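Chemist: Quoted from Swiss-Prot, the note on mutagenesis experiment Lys6 to Ala is: 97.7-fold decrease in ability to inhibit rASIC1a channel, probably due to structural perturbations. The annotation that Swiss-Prot gives for the mutagenesis experiment Trp7 to Ala reads: Complete loss in ability to inhibit rASIC1a channel. Under the heading of mutagenesis, Swiss-Prot lists His14 to Ala and annotates it as follows: No change in ability to inhibit rASIC1a channel. The annotation that Swiss-Prot gives for the mutagenesis experiment Trp24 to Ala reads: 170-fold decrease in ability to inhibit rASIC1a channel. The annotation that Swiss-Prot gives for the mutagenesis experiment Arg26 to Ala reads: Loss of ability to inhibit rASIC1a at low concentration and gain of function as a positive modulator at high concentrations (>100 nM), probably by stabilizing the open state of the channel. What Swiss-Prot says about the mutagenesis result for Phe30 to Ala is this: Loss of ability to inhibit rASIC1a at low concentration and gain of function as a positive modulator at high concentrations, probably by stabilizing the open state of the channel. Annotation of the mutagenesis experiment Thr37 to Ala in Swiss-Prot: Does not significantly modify the ability to inhibit rASIC1a channel.
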Amino acid sequence: EDCIPKWKGCVNRHGDCCEGLECWKRRRSFEVCVPKTPKT
């Protein structure tokens, strides 16, 4: 199964984002795969 590219929805598929991406809940919106932010 293909991974989910950047800015595409990942609702109910939190583990399916492509490498380097993470599922993020946008405010007043749905969950999308976004580039992982460095944890500082």
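Placement of Cβ uses the backbone N, Cα and C atoms for every residue, glycine included.
I'd like these features described in context: how deep, what's nearby, how far apart.
Modeler: In the three-state DSSP scheme, Lys6 (mutagenesis position) is classed as coil.
In three-state terms derived from DSSP, His14 (mutagenesis position) belongs to a helical segment.
Reduced to three states, the DSSP call for Trp24 (mutagenesis position) is strand. Its Cβ taken as reference, Trp24 (mutagenesis position) is surrounded by 16 other Cβ atoms within 10 Å in the chains shown.
All protein chains considered, the CB of Arg26 (mutagenesis position) has 10 other CB atoms within 10 Å.
Cβ-based neighbour count (10 Å, all protein chains) for Phe30 (mutagenesis position) stands at 9.
In this structure, Thr37 (mutagenesis position) belongs to neither helix nor strand by DSSP; it is coil. Sequence-distant contacts of Thr37 (mutagenesis position), defined as residues of its own chain at least six apart whose C-beta falls under 8 angstroms from its C-beta, are absent.
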Chemist: What subset of the mutagenesis positions Lys6, His14, Trp24 lies within 10 angstroms of Phe30 (mutagenesis position), using C-alpha positions?
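Modeler: Candidates kept after distance check: Trp24.
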